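*Asks:* Please see the structure below; I have some questions.
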Amino acid sequence: MKLSRRSFMKANAVAAAAAAAGLSVPGVARAVVGQQEAIKWDKAPCRFCGTGCGVLVGTQQGRVVACQGDPDAPVNRGLNCIKGYFLPKIMYGKDRLTQPLLRMKNGKYDKEGEFTPITWDQAFDVMEEKFKTALKEKGPESIGMFGSGQWTIWEGYAASKLFKAGFRSNNIDPNARHCMASAVVGFMRTFGMDEPMGCYDDIEQADAFVLWGANMAEMHPILWSRITNRRLSNQNVTVAVLSTYQHRSFELADNGIIFTPQSDLVILNYIANYIIQNNAINQDFFSKHVNLRKGATDIGYGLRPTHPLEKAAKNPGSDASEPMSFEDYKAFVAEYTLEKTAEMTGVPKDQLEQLAQLYADPNKKVISYWTMGFNQHTRGVWANNLVYNLHLLTGKISQPGCGPFSLTGQPSACGTAREVGTFAHRLPADMVVTNEKHRDICEKKWNIPSGTIPAKIGLHAVAQDRALKDGKLNVYWTMCTNNMQAGPNINEERMPGWRDPRNFIIVSDPYPTVSALAADLILPTAMWVEKEGAYGNAERRTQFWRQQVQAPGEAKSDLWQLVQFSRRFKTEEVWPEDLLAKKPELRGKTLYEVLYATPEVSKFPVSELAEDQLNDESRELGFYLQKGLFEEYAWFGRGHGHDLAPFDDYHKARGLRWPVVNGKETQWRYSEGNDPYVKAGEGYKFYGKPDGKAVIFALPFEPAAEAPDEEYDLWLSTGRVLEHWHTGSMTRRVPELHRAFPEAVLFIHPLDAKARDLRRGDKVKVVSRRGEVISIVETRGRNRPPQGLVYMPFFDAAQLVNKLTLDATDPLSKETDFKKCAVKLEKV
């Protein structure tokens, strides 16, 4: 190959960057460097985590052949993590699904049959029959959908409309229930609005970083690179890391803290006590912008009502609270002394004091980061509320360089699951189904009869499993998620319902995942840049991308599937007569006509697309579907502090952080001069609350739902590793990533292994009260648990660690605690 000087320099740059990242350059990328003229490049956000890195996607001859960090992307500034560099390969696994597959025997659907290729029409025929039968015989509560924080914004919006408005069922929930629900409820309780007030620009201005249950070095490596740069370039910057086991983020920590599982609640209250005792309250901020409330306690563990722990709870599921005085709050946290905290947590006193001093020092700008260690917690909402307390006591919030920041794990857990409102209780822009006014706003905008959207909260993720097992939920469609592997308590609460002959399970996915193979019908699905999309990341940044290639075979996007399936239903088949009587003009129309092909949605012509621009859905339907859905959805938040920019602006920009008012994005919410909703002279205004004040909650320590005992003598914590993402359904199909971490292992303290006659590399049976798996002993490596705790990642389909986990949830958020259950080990 003959290279120009420019191409030669680019080739060297690629090789150098790859070497610095510890990578070999994929052969296809090597070839690409010298063939720039043949490659078409376009922008997109990364397909993986909630950081929202920008990438440049290289396509050639209808395939994605290369990917590089986008130097113009403000999030990552041209840098990718190891997963981002291999994005092209996630799309071309050898087992990519290209046609619908139905379990059949003797030419007909059979629950025990073999997967057999069928057409899309045949697939929709079977689905139509199953949905209509369930709706007719048992009503809207017998059908459900499990969606995703990986849906595009308009896919989530279309799904929510179809179920909540079309089928009149709120039984739709996203997999973000398993990762971000506690953050959502925490934000709503404290501030009255969801999502962080700060942004990534805080990193370069902060004096201290505190990680609560967040291994950012592996789970948010690009943000970690920015924190590392800040720490190493300024000797006065401090990093504290709190976890139940030692991981890679500890390598940068000035104060690395290992605490007993569940006792983070104790540490949080101790710091609040320290702030008060040392007169470190920002009195001006506190007196003007904060209310105090005492929350209900002994609220249970989100288990089945028949479980002994639920029967014993005095206030199961209670979100109640009552006003309290400062003196009462001071007395409440005073119980969390240094001595008591050290005893309950196992953390040395000097480390606790160092941590508390960071928050108490008025000259230190502090950012608190957290992810699943806080959220996947039976008191996850409380943990979120308690960390907000520290920032509200000190006034370290809504200003550059300081604030509490909940990091998301999925690319659009914020933009789709939360902002669109695909949770069983939510509607767009923080509205909820239980509020009559909110339902009325949606019904009027959607031009459907008053009373169409049910007021009853639908089934959340874990409740869906239980309802399937109990035969109450009979038709279940999952999209863009692998919950059979990712959800808790597989043996007792999920697999029985999926394989129950009363139930029909549909899985839409690009690959034959554990979930797909447990289903009755598999729908082949387009992924990432095989469709036009939009994600919303952790810092409220909404990012768009164009369709850049076509999906293989007959694979179709989730949006196409939802919209085309809606054609199978007429209003009189899904709505009662009293609703139809309110809008007789809708009688005889299909849900496609009522929900999607409306004047509001269909008013943008396909001619707005460039002549050579791919957009399979819009060109098939004859109007710009994505733009119509987005503009209708964006209407709900404009003028209400959730303002999104016009559709076309996002295709021009590298994302914009809402609220976007008069073309300007917002970096810091709730503070004067930064937020357009805070007027001059107000200073701060937490306008999600009627009085503009945030809430400090008094909430105590309460124990975990399950803890080690004489028989099951170890804590088990589960999570991720750098090389793989969630269940590995994409990353394990990338040879380089698979080789880097080919199978899950059980990380264990060497002394715990020795006490059980186990050595590194031994096979071991990990047993809980719910199931067992075989894994490999690892006494070294990146994760170093303390004695009494073992850690196991969940990416490996051959080691389904969620056979072990308990389906205990936070009673307020309904989010599962994947970090704490009890296990024992048996040598194999």
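Placed from the backbone N, Cα and C atoms, the Cβ positions cover glycine too.
Quick paste from Swiss-Prot:
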type	residues	note
MUTAGEN	Arg6 to Gln	Impairs interaction with NapD. Lack of nitrate reductase activity. Tat transport is blocked
MUTAGEN	Lys10 to Gln	Impairs interaction with NapD. Slight decrease in nitrate reductase activity. Minor defect in Tat transport
MUTAGEN	Ala17 to Leu	Impairs interaction with NapD
MUTAGEN	Ala17 to Gln	Impairs interaction with NapD. Decrease in nitrate reductase activity. Defect in Tat transport
DOMAIN	39-95	domain '4Fe-4S Mo/W bis-MGD-type'
BINDING	Cys46, Cys49, Cys53, Cys81	[4Fe-4S] cluster binding site
BINDING	Lys83, Gln150, Asn175, Cys179, 212-219, 243-247, 262-264, Met372, Gln376, Asn482, 508-509, Lys531, Asp558, 718-727, Asn802, Lys819	Mo-bis(molybdopterin guanine dinucleotide) binding site
BINDING	Phe794	substrate binding site
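Locate each feature and note its surroundings.
*Replies:* Around Cys49 ([4Fe-4S] cluster binding site), taking its Cβ as the centre, 27 other Cβ atoms fall within 10 Å, counting all chains. According to its DSSP assignment, Cys49 ([4Fe-4S] cluster binding site) is coil.
Annotation note: Glu218 (Mo-bis(molybdopterin guanine dinucleotide) binding site) sits in a helical segment as assigned by DSSP.
A C-beta separation below 8 Å, combined with a sequence spacing of at least six in one chain, links Phe794 (substrate binding site) to Gln485, Ala486, Thr718, Gly719, Arg720, His726, Thr727, Ala744, Val801, Asn802, Phe818.
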*Asks:* What is the nearest of the binding-site residues Cys46, Cys49, Cys53, Cys81 to Lys531 (Mo-bis(molybdopterin guanine dinucleotide) binding site), using the Cα of each?
*Replies:* Cys46
*Asks:* I need the CA-to-CA distance for Glu218 (Mo-bis(molybdopterin guanine dinucleotide) binding site) versus Cys81 ([4Fe-4S] cluster binding site), whole Å please.
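*Replies:* That comes out at 9 Å between the alpha carbons.
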*Asks:* Give the helix, strand or coil assignment DSSP yields for Gln246 (Mo-bis(molybdopterin guanine dinucleotide) binding site).
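*Replies:* Strand, per DSSP.
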*Asks:* Find the average pLDDT over the domain '4Fe-4S Mo/W bis-MGD-type' (39-95) in the predicted model and report it.
*Replies:* 97
*Asks:* Just give me the nearest neighbour of Cys49 ([4Fe-4S] cluster binding site) among the binding-site residues Gly213, Gln246, Met372, Cα to Cα.
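*Replies:* Checked the binding-site residues Gly213, Gln246, Met372; minimum Cα distance to Cys49 ([4Fe-4S] cluster binding site) goes to Met372.
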*Asks:* Please work out the number of neighbouring Cβ atoms within 10 Å of the Cβ of Met372 (Mo-bis(molybdopterin guanine dinucleotide) binding site), leaving out its own Cβ.
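*Replies:* Around Met372 (Mo-bis(molybdopterin guanine dinucleotide) binding site), other Cβ atoms within 10 Å: 26.
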*Asks:* Can you check which residues sit near Cys46 ([4Fe-4S] cluster binding site), meaning Cβ under 8 Å from its Cβ, same chain, 6 or more apart in sequence, and list them in order?
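*Replies:* In sequence order, Gly52, Cys53, Gly54, Val55, Asn80, Lys83, Gly84, Leu87, Pro411 meet the Cβ cut-off.
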*Asks:* Should Lys83 (Mo-bis(molybdopterin guanine dinucleotide) binding site) be counted as helix, strand, or coil on the basis of DSSP?
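*Replies:* Reduced to three states, the DSSP call for Lys83 (Mo-bis(molybdopterin guanine dinucleotide) binding site) is helix.
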*Asks:* Please spell out the DSSP helix, strand and coil residue counts for the domain '4Fe-4S Mo/W bis-MGD-type' (39-95).
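*Replies:* Breakdown, helix to coil: 9 helix, 20 strand, 28 coil.
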*Asks:* Suppose the [4Fe-4S] cluster site is Cys46, Cys49, Cys53, Cys81. Which further residues of the same chain have a Cβ inside 8 angstroms of that site's Cβ centroid?
*Replies:* Phe48, Thr51, Gly52, Asn76, Asn80, Lys83, Gly84, Pro221, Ile222
